[in-house]
Amino acid sequence: MSIWKEAKDASGRIYYYNTLTKKSTWEKPKELISQEELLLRENGWKAAKTADGKVYYYNPTTRETSWTIPAFEKKVEPIAEQKHDTVSHAQVNGNRIALTAGEKQEPGRTINEEESQYANNSKLLNVRRRTKEEAEKEFITMLKENQVDSTWSFSRIISELGTRDPRYWMVDDDPLWKKEMFEKYLSNRSADQLLKEHNETSKFKEAFQKMLQNNSHIKYYTRWPTAKRLIADEPIYKHSVVNEKTKRQTFQDYIDTLIDTQKESKKKLKTQALKELREYLNGIITTSSSETFITWQQLLNHYVFDKSKRYMANRHFKVLTHEDVLNEYLKIVNTIENDLQNKLNELRLRNYTRDRIARDNFKSLLREVPIKIKANTRWSDIYPHIKSDPRFLHMLGRNGSSCLDLFLDFVDEQRMYIFAQRSIAQQTLIDQNFEWNDADSDEITKQNIEKVLENDRKFDKVDKEDISLIVDGLIKQRNEKIQQKLQNERRILEQKKHYFWLLLQRTYTKTGKPKPSTWDLASKELGESLEYKALGDEDNIRRQIFEDFKPESSAPTAESATANLTLTASKKRHLTPAVELDY
């Protein structure tokens, strides 16, 4: 067990303590030196640590630095076993050249001559060593002249000043002292320097974010309290004059950048995954042997997630959710449905054109049938003549109007023509002072009207069949008017009878007055009333109502009830079927 112990002083510097002799030393004892350290020492290198704990290696002679262990040509025996009186060192352009006692010298040349030939006059290699007290002022002056501020890290000082300023190497074996001087310099900056740094916020932000980038422990999810602990010893945080709010905002801006980068990375990954998923699903859906689409449940049970080895083998699919897969499935299905719908619309458009052509051909057929279609023509009249015609057969099963619809449209046109001619005929009869004789039969009346119309020039182009239909319409119209007139007269009479009954009720029921024993007595009593006079000469009707009237009855008579029903019924429009099937 070693008698040496490693310890640290108040400043954090490492020293070594001998438990037997009770002595301490800054130099590491030989007993504690590892093989790696021996190798470094024998080749003129030393190991040190930066402020954030990263190990680096430097050569105080050549002023070289490296983050990795340098590669040496061969291992050197431990220092204790070396024979210093047989070794001489020389540096040429930073490379070590060793001459040992075993190496052969050229005749006539001495070691001193060779050392003189390969002497290196670089200022970095020929720095006069100083004590720490002597070097402190010049070291701080070096920092000031190079405009070092709190935005610098100690590793930057090593890499930049250590390679170009000899003052950095005045004390070459104590990097902790140099870091101490750096901290002291930052603490003792002048007011002007602090004000200048305070105004250079952009410079601070750039350096602060660079420091955050170099810290591998700060992630996009790191919060400010955690970050403060991680960067507490960083000079830019510890000695910066920038307020805490600006530091925190700069940190947040950096974190926002990391978050955006993370999101963008995830977005790119997901975009790639969705693209590959689309190709994967297209291959499944479009190559399916089924006549219908693969349902979502079938897809879920056999082709995606842990149900499919092929799906699980794609590492990009790991970022996809059920919702992502469902959305892509719906997009593909909708695309296929839209394609089918477009094809169906194209087919409908072609069929629409064919349907229109078929209807036009059938209309031509209706104009060519052997029997001329009139206002009273029925479907059964023309069907035998068209049932075998291709123009009729091509109409079967078509969209839009059917053959019957087109036929009825044709008949309606003829009816409208007859209706218009009937109005002209009616005016002609008025102009000719034609008198209707109710004693004549409809047939005689028809013959008389036809003679009048045939002699009128307005009907020269109207054929006899149409004139017959026009006259039939006139006779029917007159008969309907006569029937309407009679119906109105009957309704008015029934109303008068009802009003007379109400008169009797008011006179003999509500007043309590006894009903006269005879109609003659009642006639004298009621003769001046309007209801009595309204019946005119219909004395028999008045007598019948009087005899049927009973004073104790308050309900309307049967005749009045019938009159009301007749009146109500007469106001209703008689409905007929829209299409009468006559075959």
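Cβ coordinates come from backbone N, Cα and C, glycine included.
Here the original residues stay in place, and none of the substitutions has been built in.
Among the features that Swiss-Prot reports, domain 'WW 2' is placed at 42-72, with the record citing sequence analysis.
According to DSSP, the secondary structure content of the domain 'FF 1' (132-188) in residues is 41 helix, 0 strand, 16 coil. The domain 'FF 1' annotation in Swiss-Prot covers 132-188.
The domain 'FF 2' feature in Swiss-Prot is assigned to 201-257.
Averaged over the domain 'FF 6' (491-552), the predicted model has a pLDDT of 87. The annotation domain 'FF 6' is assigned in Swiss-Prot to 491-552.
Among the mutagenesis experiments that Swiss-Prot reports, Ser240 to Pro is described with the note: In PRP40-1 suppressor; affects SAR1 mRNA accumulation in U1-U4 mutant at 18 degrees Celsius. The secondary structure of Ser240 (mutagenesis position), as reduced to three states from DSSP, is coil rather than helix or strand.
Record note (Swiss-Prot) on the mutagenesis of Leu274 to Ala: Temperature sensitive growth at 36 degrees Celsius. Secondary structure at Leu274 (mutagenesis position), as computed by DSSP, is helix.
Under its mutagenesis annotations, Swiss-Prot gives Leu277 to Ala the following note: Temperature sensitive growth at 36 degrees Celsius. With a cut-off of 8 Å between CB atoms and residues at least 6 apart in sequence, the same chain places Phe317, Leu320, Asp324, Val325, Glu328 near Leu277 (mutagenesis position), listed in sequence order.
The annotation that Swiss-Prot gives for the mutagenesis experiment Leu281 to Ala reads: Temperature sensitive growth at 36 degrees Celsius. Under DSSP, Leu281 (mutagenesis position) is assigned to a helix (H, G or I) in the three-state scheme. For Leu281 (mutagenesis position), the Cβ neighbour count at a 10 Å cut-off comes to 20, with all displayed protein chains included.
DSSP gives Leu340 (mutagenesis position) a helix state. All protein chains included, Leu340 (mutagenesis position) registers 10 other Cβ atoms within 10 Å of its own Cβ. Quoted from Swiss-Prot, the note on the mutagenesis of Leu340 to Ala is: Wild-type growth at 36 degrees Celsius.
Of all Cβ atoms in the protein chains displayed, 10 besides its own lie within 10 Å of the Cβ of Leu344 (mutagenesis position). What Swiss-Prot notes for the published mutagenesis of Leu344 to Ala is this: Wild-type growth at 36 degrees Celsius.
What Swiss-Prot says about the mutagenesis result for Leu347 to Ile is this: Wild-type growth at 36 degrees Celsius. Leu347 (mutagenesis position) falls within a helical segment according to DSSP. Taking a C-beta cut-off of under 8 Å and a sequence gap of six or more, Leu347 (mutagenesis position) has no contacts in its own chain.
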Task: Quick one: among the mutagenesis positions Ser240, Leu274, which has the most Cβ atoms sitting within 10 Å of its own Cβ?
output: Ser240
Message: Can you tell me which of the mutagenesis positions Ser240, Leu274, Leu281 is spatially closest to Leu344 (mutagenesis position)? Compare CA atoms only.
response: Leu281
- line: For Leu340 (mutagenesis position), the spatially nearest of the mutagenesis positions Ser240, Leu274, Leu281, using Cα atoms, is Leu281
Message: Tell me the Cα distance separating Leu281 (mutagenesis position) from Ser240 (mutagenesis position), rounded to the nearest angstrom.
response: 57
- prompt: By DSSP, how many residues in the domain 'WW 2' (42-72) are helix, how many strand, and how many coil?
  reply: 1 helix, 12 strand, 18 coil
- request: Give the distance between the Cα atoms of Leu274 (mutagenesis position) and Leu281 (mutagenesis position), rounded to the nearest whole Å.
  value: 10
- request: On the DSSP side of things, how many residues of the domain 'FF 6' (491-552) fall into helix, strand and coil, could you say?
  value: 43 helix, 0 strand, 19 coil
